[in-house]
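Colleague: Sharing a structure, written as structure tokens. Questions coming.
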Amino acid sequence: MSDYKSTLNLPETGFPMRGDLAKREPGMLARWTDDDLYGIIRAAKKGKKTFILHDGPPYANGSIHIGHSVNKILKDIIVKSKGLSGYDSPYVPGWDCHGLPIELKVEQEYGKPGEKFTAAEFRAKCREYAATQVDGQRKDFIRLGVLGDWSHPYLTMDFKTEANIIRALGKIIGNGHLHKGAKPVHWCVDCRSALAEAEVEYYDKTSPSIDVAFQAVDQDALKAKFAVSNVNGPISLVIWTTTPWTLPANRAISIAPDFDYALVQIDGQAVILAKDLVESVMQRIGVTDYTILGTVKGAELELLRFTHPFMGFDVPAILGDHVTLDAGTGAVHTAPGHGPDDYVIGQKYGLETANPVGPDGTYLPGTYPTLDGVNVFKANDIVVALLQEKGALLHVEKMQHSYPCCWRHKTPIIFRATPQWFVSMDQKGLRAQSLKEIKGVQWIPDWGQARIESMVANRPDWCISRQRTWGVPMSLFVHKDTEELHPRTLELMEEVAKRVEVDGIQAWWDLDAKEILGDEADQYVKVPDTLDVWFDSGSTHSSVVDVRPEFAGHAADMYLEGSDQHRGWFMSSLMISTAMKGKAPYRQVLTHGFTVDGQGRKMSKSIGNTVSPQDVMNKLGADILRLWVASTDYTGEMAVSDEILKRAADSYRRIRNTARFLLANLNGFDPAKDMVKPEEMVVLDRWAVGCAKAAQEDILKAYEAYDFHEVVQRLMRFCSVEMGSFYLDIIKDRQYTAKADSVARRSCQTALYHIAEALVRWMAPILSFTADEVWGYLPGEREKYVFTGEWYEGLFGLADSEAMNDAFWDELLKVRGEVNKVIEQARADKKVGGSLEAAVTLYAEPELSAKLTALGDELRFVLLTSGATVADYNDAPADAQQSEVLKGLKVALSKAEGEKCPRCWHYTQDVGKVAEHAEICGRCVSNVAGDGEKRKFA
């Protein structure tokens, strides 16, 4: 028997079947770095229209976690897809380097500034620590396959950036948005510093919930208001609070002007409460026998005075819109030094902003004899006992409620009035302008707009000053006596900025005021405060984007971060940009959800459900992590677990196998010489290229809309359904058995070449390592890297006007599916082994029959059977299988007649008819020794 194996065009490629990504990717990264791939891309894209994705700086502390990976991978997918779409899309990664977490780390190791080290030495240690953290995170980000200017990232602690942050503040001051005030701010007693809103987290806390009676100063005036004369005992207005420790700072009681307030007689006294809450309050304080003596509107009680239960002064009733009927009594204890609402209403009524609490959270001397020096949270019980002793406590119980805590210490924080610097939301219309700017931004998902609008509409003035060591100095001089800013503040800030640009922030602390103030130095003092770190990152649109040469003065097109950044970076950037320039710093804002485990639980070391990106890369490779990110809908929570990553690895194998099949069958194909013109190609091959064209349209649309899970789904459908289960199956016969240089085979290879050129580019933004690997095995002249080019433009399809158009092949796909069902059943019944042992007869109604007949003898190649006949639908025998999908089709199967050809495996009647090739069929003889078979359709 002759060996015909050598006459077959068997697939062959050096592209490995197994990805072995964890082993191969580091080598590719080394090549990318040695070649300066990022620089090559920049050179290739020079002069193109720009798309700038501005990197929100992660904090330079600790190792990267799965959330960081999601964020950086999403950014990288966008930057690479924009590059392929013809944009110059530079990516400059950044880090947030100042602030409390770094101070705390340095304190743990070296002690607080001023203990073992001077403040200057402490700052140097902080800078050193941040630099090591940046290096560690940078290695991991690079390992993810993220391309960017990693050699020249921006750091908020770069001297030039520090200087530009000071300049940003100067611009805001110049535009009239800064003011100073003793306002209640979030204060952490452990940090001994004010906190930004974004540094506050909420946890459940148990507090005493108390109802307290404030006795009326003028009892008769109240009786007159309620039009009653018979009242048994004193009259009091009752407040409810869960922060008894704030009562020493009480300066008023707020009531709602439009609520009805009832005078209620209880045992031995009368109390005033919101009428709608009488029943719930009576229940709470355990009173069953009570009488409502009268009611008035809250507005009637304005400015009546009530005695503080233990502080020895009286306080007014005032009117406030913040009073609700959700809980309590309808009368709100008001301490302007301990709450933003209280402060606002206190300003309106000219109340004292009393703050009896020191920075360490203990009462200042002279507050009250039993409270001086006591921690406020320990004081609750003392205050409750005091109220009981004075007969003012109506009720006390323990209550669990959501309470603001420090994001770093996880300990409860307080509102505390301290002298601070604020960016005003309203004195120069910043709130109104910001709300206007929000409307001009595209928010993805679109619910982001309502979220940030509500935050901007309701937020207080932004406290930008901090009492910290490691931060950008505010660089202000204020008059010793008046505390007014120096009249040449902007000029002086620029002078400081120039020095900081050379020597870093230490230049401010080293600065002797005389150097720039001269004789005025004795009248002014340096403000010791540093800027909130959210000011650092929030001003990067100015300190980084406006000055980096690769951005060429263009504003950022996109900011992309986790959904917690509406109140964080998106907010601070919007505030600063609008205050500086009157406009938003971004055109699009995209947010992604948080990572959770397979059961939807938050990642937590204590639960042990965290997924380490480093582990995933070391076991499965970065491309699997990237594919998981892309295939997950980032608009909600992003679930990740070993099982979910295993599914991503399965999808990866399907894509890799498709790419490998294409490469293996392009063996010996030179596009410069062997390409077949579209009009000369086999129709099925043109259909396949058309499938790629349709897929590309969908994929590019999805990339444009940032719907990466749609990209992956469409890519999978193309690989699995259109190619894997139809086209690639059909062409194996022609590809392997046709004459090597025949039009039949070269047509097929031409299609595979076009498909591979498109596929490798679709993959590149997501499966960057694998795309680079595939690129290296593709035939033909090309640039060194897939990332420097654009989407493939060589695709074409069938015209609708052709008889065998897309609709024709869609119907053929259905016919093939129906035939497969019949073959599967026959295999199960042991009637045939493989599909080539079968011959089928298709009983079709006229319209379908005409289509099937048009394929002639090539119909059997589409159906993967050795024989295929078309007959009239009405002639179908009883055992023919009726199609469920195509009503005008029945399928009958019989065992193929003739012998099996050992070369092509088809069963035919003409095996051995040619003496020189007695073992193979006539078609194979033609392909081995003759002119080769001709194919028109399939």
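Cβ coordinates come from backbone N, Cα and C, glycine included.
These numbers come from a predicted model, not from an experiment.
Dumping what Swiss-Prot says about this protein:
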| type | residues | note |
| --- | --- | --- |
| BINDING | Glu561 | L-isoleucyl-5'-AMP binding site |
| BINDING | Lys602, Lys605 | ATP binding site |
| BINDING | Cys901, Cys904, Cys921, Cys924 | Zn(2+) binding site |
| MUTAGEN | Cys97 to Ser | No effect on activity |
| MUTAGEN | Ile102 to Asn | No significant effect on activity |
| MUTAGEN | Lys183 to Ala | Abolishes translocation from the aminoacylation site to the editing site, without effect on aminoacylation activity and posttransfer editing; when associated with A-421 |
| MUTAGEN | Thr241 to Ala | Nearly the same editing activity as the wild-type |
| MUTAGEN | Thr242 to Pro | Abolishes editing activity against valine, with little change in aminoacylation activity |
| MUTAGEN | Thr243 to Arg | Abolishes pretransfer editing |
| MUTAGEN | Thr243 to Ala | Abolishes editing activity against valine, with little change in aminoacylation activity |
| MUTAGEN | Thr246 to Ala | Nearly the same editing activity as the wild-type |
| MUTAGEN | Asn250 to Ala | Abolishes editing activity against valine, with little change in aminoacylation activity |
| MUTAGEN | His333 to Ala | Alters the specificity for hydrolysis of the aminoacyl tRNA ester, with no effect on pretransfer editing |
| MUTAGEN | Asp342 to Ala or Asn | Strong decrease in total editing and deacylation activities. Severely deficient in translocation from the aminoacylation site to the editing site |
| VARIANT | Arg587 to Cys | In strain: MRE-600; AA sequence |
| VARIANT | Phe594 to Leu | In strain: PS102 |
| VARIANT | Phe787 to Leu | In strain: MRE-600; AA sequence |
Colleague: In the same chain, which residues outside the set Cys901, Cys904, Cys921, Cys924 have their CB within 8 A of the centroid of the CB atoms that define the Zn(2+) site?
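Modeller: Going along the sequence, the neighbours appear as Thr737, Pro902, Arg903, Trp905, His906, Thr908, Val911, Ile920, Gly922, Arg923, Val925.
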Colleague: Please tell me which one of the recorded positions listed here (Cys97, His333, Phe787) sits closest to Glu561 (L-isoleucyl-5'-AMP binding site), measuring Cα to Cα?
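Modeller: For Glu561 (L-isoleucyl-5'-AMP binding site), the closest Cα among Cys97, His333, Phe787 is found at Cys97.
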Colleague: Closest to Lys605 (ATP binding site): which of the recorded positions Thr242, Thr246, His333, Cys904, going by Cα position?
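Modeller: Among Thr242, Thr246, His333, Cys904, Thr242.
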Colleague: List nothing but the one residue from His333, Arg587, Lys602, Lys605 whose Cβ has the fewest other Cβ atoms within 10 Å; the candidates are the recorded positions.
Modeller: Lys605
Colleague: Given the mutagenesis positions Thr243, Asn250, which one has the fewest other C-beta atoms within 10 angstroms of its C-beta?
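Modeller: Across Thr243, Asn250, these mutagenesis positions, the one with fewest Cβ atoms within 10 Å is Thr243.
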Colleague: What's the CA-CA gap between Thr246 (mutagenesis position) and Arg587 (variant position) in angstrom, rounded?
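Modeller: Rounded to the nearest whole number, the Cα-Cα distance is 44 Å.
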Colleague: At the level of the C-alpha atoms, what whole-angstrom distance separates Arg587 (variant position) and Thr243 (mutagenesis position)?
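Modeller: The separation of the Cα atoms works out to 43 Å.
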Colleague: Using Cα coordinates, what distance in whole Å links Thr243 (mutagenesis position) and Cys921 (Zn(2+) binding site)?
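Modeller: Computed Cα spacing between Thr243 (mutagenesis position) and Cys921 (Zn(2+) binding site) is 94 Å.
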Colleague: If you compare CA-to-CA distances from Phe787 (variant position) to each of the binding-site residues Cys901, Cys921, Cys924, which comes out shortest?
Modeller: Cys924
Colleague: Given a 10 Å Cβ-Cβ cut-off, pick out the one of the binding-site residues Cys901, Cys904, Cys921 that has the most other Cβ atoms nearby.
Modeller: Cys921
Colleague: How big is the gap, in Å, between the Cα of Asn250 (mutagenesis position) and that of Cys901 (Zn(2+) binding site), rounded to a whole number?
Modeller: 99
Colleague: Check the Cα distances from Lys602 (ATP binding site) to each of the recorded positions Ile102, Thr242, Asp342, Phe594, Cys901 and keep only the ones within 10 Å.
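Modeller: Cα within 10 Å of Lys602 (ATP binding site): Phe594.
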Colleague: 10 Å Cβ neighbour count around Lys183 (mutagenesis position)?
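Modeller: There are 24 such Cβ atoms around Lys183 (mutagenesis position).
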Colleague: Could you tell me which of these variant positions, Phe594, Phe787, has the greatest number of Cβ atoms within 10 Å of its own Cβ?
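Modeller: Compared across Phe594, Phe787, the most Cβ atoms within 10 Å surround Phe787.
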